[in-house]
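Trainee: This is the structure I have questions about; it appears just below.
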Amino acid sequence: MKRILPLILALVAGMAQADSNSDYRAGSDFAHQIKGQGSSSIQGFKPQESIPGYNANPDETKYYGGVTAGGDGGLKNDGTTEWATGETGKTITESFMNKPKDILSPDAPFIQTGRDVVNRADSIVGNTGQQCSAQEISRSEYTNYTCERDLQVEQYCTRTARMELQGSTTWETRTLEYEMSQLPAREVNGQYVVSITSPVTGEIVDAHYSWSRTYLQKSVPMTITVLGTPLSWNAKYSADASFTPVQKTLTAGVAFTSSHPVRVGNTKFKRHTAMKLRLVVRVKKASYTPYVVWSESCPFSKELGKLTKTECTEAGGNRTLVKDGQSYSMYQSCWAYRDTYVTQSADKGTCQTYTDNPACTLVSHQCAFYSEEGACLHEYATYSCESKTSGKVMVCGGDVFCLDGECDKAQSGKSNDFAEAVSQLAALAAAGKDVAALNGVDVRAFTGQAKFCKKAAAGYSNCCKDSGWGQDIGLAKCSSDEKALAKAKSNKLTVSVGEFCSKKVLGVCLEKKRSYCQFDSKLAQIVQQQGRNGQLRISFGSAKHPDCRGITVDELQKIQFNRLDFTNFYEDLMNNQKIPDSGVLTQKVKEQIADQLKQAGQ
């Protein structure tokens, strides 16, 4: 028996060296030739037209539990029973038990070749050899992942200051007296004109004039015009009287006039004739103090946001108001401000994994929906993540031999053909299951449900958060449905539809809600978002009224499944696959070899 064991090992090594590389290359070439044929040929295939005697519901359908079934149901039990009791099983068992034993001769040529391979193993597959060299090769592969996240939204309030006056007003009388002959006069168009600048502003409540008789003995009549009022003057007579002026008011700094002719007959005046004018003016007396009034403009409820920045938009300094001819001035350090509020904080959402991975880079992003004010609230982001594959090869002359199972991946790249094919088949199977369950005229597949969450006026109570639920105390106010929706979002079962104001008072929004379409599986979410919306451009409705209807059969046939990205489904697929443990396989091979050696020694 000890002599036979090296022979068996030599046999295995010889066969592995001689055939592994050629068989592997042949299989790899064949796989690349038929790549993609399965998924393209299955689309639009009608089995009843191509398969004679096709039956859509054979008896064997009782063993099929759907793509989500955990096992094969009764198929295993029925198979075991048939093997033990059926004629076919009995025949196979008897043939196996009565089969003559194979006696291996130590002198067989293939055993001798195997021994030779064992003796030269290090030079064949090791890192040594006269004409061979071991090399490391590596390859980078980039995979795109799409995720969703909230963006930070900033809104602004403005505060503007204006200067106003406060105080009281009283009235007093002022008496103004003038002697016209003592004032400078100018000759204008044959008239002597005296201009008098008023020192006050007010209403003339009494006007009085007077003059004395002159030295002239003859009568010299003329007209003196004062404040627009004509007065009759004569050199032979004196006068002392009141009059009602045409001009009723005086303005500080503004002149009024008195005038008469330069020559009357043969008499020529050298200046304005003597005349006293007395005016009693009612003047307003005010006592004012300047102060500042602030006005604010805010298109949203400040309770919905957090103040992050305040900046001055109109520089400070002195400003002046003039009232009743009097100037009032005051100083302000800033006359207008702009306050910045964050009304929505950024949330990494389902992008957390990729933003934390240094091998992932943001390649594109697109706004999913906007606020009523036009700000982007939510976006779809695409990250490209790099993964490196390395392997060890032996280069002998012009031939390259793979020393481990990774070198072909490093040379040609890892392929997701299997995962992609299984995902497409699973999507079609799931759609078929939905259709079969309805049996109606208006058949739909992958139907979802409209879900809502609220963003309360308290600011910190955001029940629409995509992450950080365990650390936010404000989330205690969220309902169980909102918490379930958050779980569905983390499992990538939702499609974001929009956001709207659900409670508004006096034009200010106090509460907002966000709407989603929630589906039962990742496959449904992928087909709905990428197929229905992405390819067919069918909307999910408005924020207030989401349209989460299923996909019709006609729409399903128009979707190109080979263009759908099933990356999110791959994770579940790979996590749920059952691959035998390598240690178990090794032990099983050892047991089989031991059994063969025992039989050979008998």
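Including glycine, each Cβ sits where the backbone N, Cα and C put it.
No noted substitution is present; original residues retained.
According to Swiss-Prot, the mutagenesis experiment Lys90 to Thr carries the following note: 90% conjugation efficiency. Where Swiss-Prot documents Cys147 to Ser as a mutagenesis experiment, the accompanying text is: 1.7% conjugation efficiency. Among the mutagenesis results in Swiss-Prot, Cys478 to Ser has the note: 1.5% conjugation efficiency. The residue drawn here is the original one. Under mutagenesis, Swiss-Prot gives Cys501 to Ser with this note: 1.7% conjugation efficiency. Looking at Swiss-Prot, the entry for mutagenesis of Cys509 to Ser says: 5.4% conjugation efficiency. Among the sequence features in Swiss-Prot, the mutagenesis site Cys517 to Ser is noted as follows: 0.4% conjugation efficiency. Quoting Swiss-Prot on the mutagenesis of Cys548 to Ser: 0.1% conjugation efficiency.
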Trainee: Using a 10 Å cut-off on Cβ-Cβ distances across all protein chains shown, tell me which of the mutagenesis positions (Cys147, Cys517) has the largest neighbour count.
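Mentor: Compared across Cys147, Cys517, the most Cβ atoms within 10 Å surround Cys517.
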Trainee: Provide the three-state secondary structure of Cys501 (mutagenesis position) computed with DSSP.
Mentor: strand
Trainee: In the three-state scheme derived from DSSP, which category covers Lys90 (mutagenesis position)?
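Mentor: Where Lys90 (mutagenesis position) sits, the three-state DSSP reduction gives helix.
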Trainee: If I take the Cα of Cys501 (mutagenesis position) as reference, which of the mutagenesis positions Lys90, Cys147, Cys478, Cys509 has the closest Cα?
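Mentor: Result: the closest of the mutagenesis positions to Cys501 (mutagenesis position) is Cys509.
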Trainee: Filter the mutagenesis positions Lys90, Cys147, Cys478, Cys509, Cys517 down to those whose C-alpha lies within 10 angstroms of the C-alpha of Cys548 (mutagenesis position); answer none if the list is empty.
Mentor: Cys517
Trainee: Neighbour count, 10 Å Cβ-Cβ cut-off, for Lys90 (mutagenesis position): what number do you get?
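Mentor: Other Cβ atoms within 10 Å of Lys90 (mutagenesis position): 12.
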Trainee: For the C-alpha pair, I'd like the distance in angstrom between Lys90 (mutagenesis position) and Cys517 (mutagenesis position), rounded off.
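Mentor: So the Cα of Cys517 (mutagenesis position) lies 56 Å away from that of Lys90 (mutagenesis position).
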Trainee: Considering only the mutagenesis positions Cys147, Cys478, Cys509, which residue has the minimal Cα-Cα separation from Cys517 (mutagenesis position)?
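Mentor: Nearest candidate: Cys147.
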Trainee: If you draw a 10 Å sphere on the Cβ of Cys501 (mutagenesis position), how many other Cβ atoms land inside?
Mentor: 18
